[in-house]
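Trainee: Swiss-Prot lists these features:
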type	residues	note
DOMAIN	360-651	domain 'ABC transmembrane type-1'
MUTAGEN	ARG534 to Glu	Putative binding site for reduced glutathione; reduces ATPase activity in the presence of reduced glutathione
DOMAIN	807-1043	domain 'ABC transporter'
BINDING	GLY843, LYS844, SER845, GLY846, SER847, GLY848, LYS849, SER850	ATP binding site
MUTAGEN	GLU972 to Gln	Reduces ATPase activity. Reduces glutathione transport
Amino acid sequence: MRSFYNKCFTNKLISAHSLFCQHVSTLKNNKKECFEDVKRSNRISDEFYSSFLYHSYIENLKSTKEYVYFIYLQDIYYNINIFKNKGRLYISNNGLCNDKLKDNNNNNNINSNNFGNSYNAYTKKKSFYHSFNDLNEAKEIRKKRKNEKSEKNIVEYLLCNIINPNENYHIQNIYNHNLNNNVSIEIHKKNDSVMYHYNNEKKTKTSKMTTDIKLKQINNVYIKYVPYKNKIITLACPNKYYPTLYRYFSSHTNKKEDAEENDKNKNININNVDNRYKEDFMYGCENKNDSEKHKKTTNNNFGDEFEKLKVKELDKILNKLEMLYDNKNNKMNINVKILGYIFKNFLLKNKELKRKIFCSLFFLLCSKMAIIYTPILLSTFIENVNLQKSLSNNIDIYSTNKSSVLLLCAYVFSRVLSSTMNELRNSVFSNISQKISTFVSKLFFYKIHNLNLTYILSKKNGELSFIFNRGCKSITNLLNVMVFQIIPIIIEFILYLYILTYKIHYTVSLVTCFNMFLYVLFTTLITKRRTIIRKHMNKAEQNTFNIFLDSIQNVEQVKYYTNEIHELKKFIKEQKKYEKEAINVQKSLSFLNFGQQIILNTNLFLCMYLTYLNIANDIFPFSYLILVNTLLFQLAMPLNMFGTIYRETKLSLVDIESMIKILVKKIKSPDYGNQMLIKNGNIKFENVYFKYPLNEDINGLEQNYQAKEKDPNIINNINNINNINNINNINNINSINNIYTFESNVKNISSTNMITSSINKLKKWYLDKVKDNKKNVQYNNNDVKKTNPNITKNLNKEIKENINTHLKNHKIINNSPNYNNNNYLFQNFTCNIENGEKVAIIGKSGSGKSSLIKLLLKFYEVNSGNIYIDNKNIDDIDLYTLRKNISVVPQDTILFNNTISYNIKYGNFQCTDKQMIQASIKAELHDKIMKMENKYDTIVGERGTKLSIGEKQRICIARCFLKDSKIIVLDEHASNLDNENKKAIEKALTKLCMGKTTFIITHVMENLKHMDKIIFFCGKNIYVGSHKNLMDDNHFYREYYDSKNNKML
């Protein structure tokens, strides 16, 4: 039974429960009994229930309006009718069949009126089901009975003598006589209509059954026959690649499996669960009628999703970015190069976007050409009107007015055309910029989830989200600035210069060029200063945001200790810093705008003056003043924004640089397409050495040291030692300040205690040197005499040696750690854990218990040694497979601010709703959920704050049931629970850990006697053994065990 159930539903052919719920809501309780109630009362098994629903799904033929099914369970026959158009489902007892069975078996316990014979009108009373295991079985029957003419079973006769599975048939009519073998069947082979008739000696009146079923070769076969002796043949291959042939459905199931199923389903009341999420959450299908998605298996679903998201393409792009970043020889700015590669890679694979870019540039050019002609048309119009006025007596007024009106219309049309082209450009390019931003967002989000856990945890709250938000916005802003502002300004400027040279005079163009150069130079210099001020403002803003976020996230702690005033003071302090920096930004903006206006108006004055001189000499007409004035004002409009453009571009590049630094970090991407399974769960730790990794900046410094490319700050500070006031005044405070400067620079490299202590020692050593040489230094109030050059040389040499020694202390030579270092948590740790063993991990807090599990999950990398799972080194197992086969129940479960059903399904989104509910029952959670107002649709709140600790732990356990991993980790799972919740959770965990390798991190001693192995962390030593062996042979464990028990007592 279980194998059939798994075959039907883990392959995602259909969710039986969801399909049933599409029909069950229309049943009338006073006439019909709910099919689920029949199932729950142990009169129907999962196998038949699944078969019924699966058939009703795959036989969804357009020409069929009604489906009739028969089920024989627990000595009772049932008939099921589904009316497709009306969406109704009827279930009734087959009274005639039950009476016949009662007479044959003399079973007085069978009640043929369980559901009322009055509903037999809705059913086809004499239909039975049976199936061969495969078509080969039918062929064997055909061989055996090929020459027999008197068949007792018409179905076997047809299979053996008439129906060829490799040809197409269409069964149109079946005439049923009674429970015996009196059957008439019409079979249409291709275009030939043949009537095959089989009669027993006893002839009765026939009745027509409404059956219309197709046979489609061997890849897609549906057959429905009327057999004898309570059976019918049903062969079905619903999927071309994964044929499923239904088995013979026995009326008796294994008692042990029945008992287990009864325990699972004892309290399910599906009618109380909202049907909406059953349909919407199933396999991520948006359309419940999307049969193709329902027919895919779990692995195929995931594989299609994997291909759809193009994860391999993302990995390829990220690897290329890492290579570009490592190539330091290229003279081009690395950030610009990486950004260019991302744009190029994205645009080359999107032909539609190429067309949109071309259209956008075309609209841009048309817009600028139109806006350039507006001042020319206006000037011509004024000149024409002026000419008309002066010569009104000598020319035809009508023709002159006509030309003026045409010029005026052309002027208005050019302005409208320019505006229209601008809007078309905006609408087309907005699609491009948003798609690129979405692409980069997907790339960054994928990268974040594959970064080293230590790096992510080292960041402040909200820092990564801040970088992500600003980086994505900056990409959109940069593209908009480039296309909507920088490129248009360049095009406009070139066109304006051409018109000024061609229409006016080259001197006007030269004056304009010179003033524009001054304008750009002034704007650039001021904006650089403003960028620094703006960075200070952004930093103050981010600090304010971090304080606000941290305070809100810890609001309970604030209220516990009544520190609301303290939090308010801290927030106001940072807010004032932000206020000060924001005022400075506004002041610098005002100064920038003032200087820009001075330059632009000076240029306007000079150009207008030169034009006036030419007009006064009768070289140009009067209208040229308007032409020059309009041209320069149109040029000034985008130039007024140049400072903002420059600043936004610089800030965008800064924000993008922060994002790029994360994108180019080297990672080992999990192979999401790999479906390899860990079968047993045997684990072996072999000579493992591990210590917590240094800060990543120090690691980078070590790499630079190995490559002999030391940090320039260090080199500058070392070289500056030669110039500590030219070593003329060792006592001078500037000398000591240089050491403090060196300390601050190194602290910028790392904030670790190791570095800080080393710098303090260096500072102390230096001051001691100062005191030792103080006696040798002679000075007065005006001059400072030079010290001995040997002292200078020795001092310089010793400082360099101290720095080099400090760096070498952190260096790993030939990838082999310094095993004498006392910072190692594990030294030569070895342990073998067999499949299904229960292993307790105990020891003092901070001794490395959780770190051992993080090594197993590859959150950290071992410094030396190997870890094996099923005799495979975890370095050779991709991260996806590794972590997919390990389930963790942490001490504090974090939930997403979503529904309970979403949080449970987070363990396996490919599960069905029925599997989710069964997991909730196993986790002792279902009853609590059903008491809630919205049941499985209840929102859990931020990080699950609306639920108790026990409820959150049970959700996590339900996730683990759905994940169904071979290795379970319980990390102090019951440390914060009361006794009642502990008992319920222990009961659920007993089911979860049955037959699986289990690690239990705990401080509770009462269960240690039942553990197969105990890993005991004692200082730098780790002891492994059973409870009895450790109690007998290890006095440290004995003392620890006794001390914990005494505390409990």
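Numbering starts at 1 and runs along the chain as displayed.
Every residue gets a Cβ built from N, Cα and C, even glycine.
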Trainee: How many Å lie between the Cα of SER850 (ATP binding site) and the Cα of ARG534 (mutagenesis position)?
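Mentor: About 43 Å separates the two Cα atoms.
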Trainee: Quick one, of the recorded positions ARG534, LYS844, LYS849, which Cβ has the fewest other Cβ within 10 Å?
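Mentor: Lowest Cβ count within 10 Å among the recorded positions (ARG534, LYS844, LYS849) is LYS844.
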Trainee: For GLU972 (mutagenesis position) and SER845 (ATP binding site), determine the Cα separation and express it in whole Å.
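Mentor: The separation of the Cα atoms works out to 11 Å.
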Trainee: Using the alpha carbons only, what distance in Å do you get between GLY843 (ATP binding site) and ARG534 (mutagenesis position) once rounded?
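Mentor: That separation, Cα to Cα, works out to 51 Å.
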Trainee: If we count other C-beta atoms within 10 Å, could you say which of the binding-site residues SER845, SER847, SER850 has the fewest?
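Mentor: Counting other Cβ atoms within 10 Å of each of the binding-site residues SER845, SER847, SER850 gives the minimum at SER845.
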Trainee: Work through the recorded positions one by one (GLY843, GLY846, GLY848, GLU972) and point out the residue whose CB has the fewest other CB atoms within 10 angstroms.
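Mentor: Comparing Cβ neighbour counts within 10 Å for the recorded positions GLY843, GLY846, GLY848, GLU972 gives GLY846.
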Trainee: For the recorded ATP site formed by GLY843, LYS844, SER845, GLY846, SER847, GLY848, LYS849, SER850, name the remaining residues of the chain with Cβ within 8 Å of the site's Cβ center, in chain order.
Mentor: SER851, PHE1017
Trainee: Do me a favour and check the Cα-Cα span between SER845 (ATP binding site) and ARG534 (mutagenesis position); whole Å is fine.
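Mentor: Rounded to the nearest whole number, the Cα-Cα distance is 45 Å.
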Trainee: Quick one: Cα separation, LYS844 (ATP binding site) versus ARG534 (mutagenesis position), in Å?
Mentor: 48
Trainee: Round to the nearest Å and give the CA-to-CA distance linking GLY848 (ATP binding site) with ARG534 (mutagenesis position).
Mentor: 44
Trainee: How would DSSP class GLY843 (ATP binding site) in three states?
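Mentor: GLY843 (ATP binding site) sits in a strand per DSSP.
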Trainee: Provide, as an integer number of angstrom, the distance between the C-alpha atoms of GLY846 (ATP binding site) and ARG534 (mutagenesis position).
Mentor: 42
Trainee: Give me the Cα-Cα distance between ARG534 (mutagenesis position) and LYS849 (ATP binding site), rounded to a whole Å.
Mentor: 46
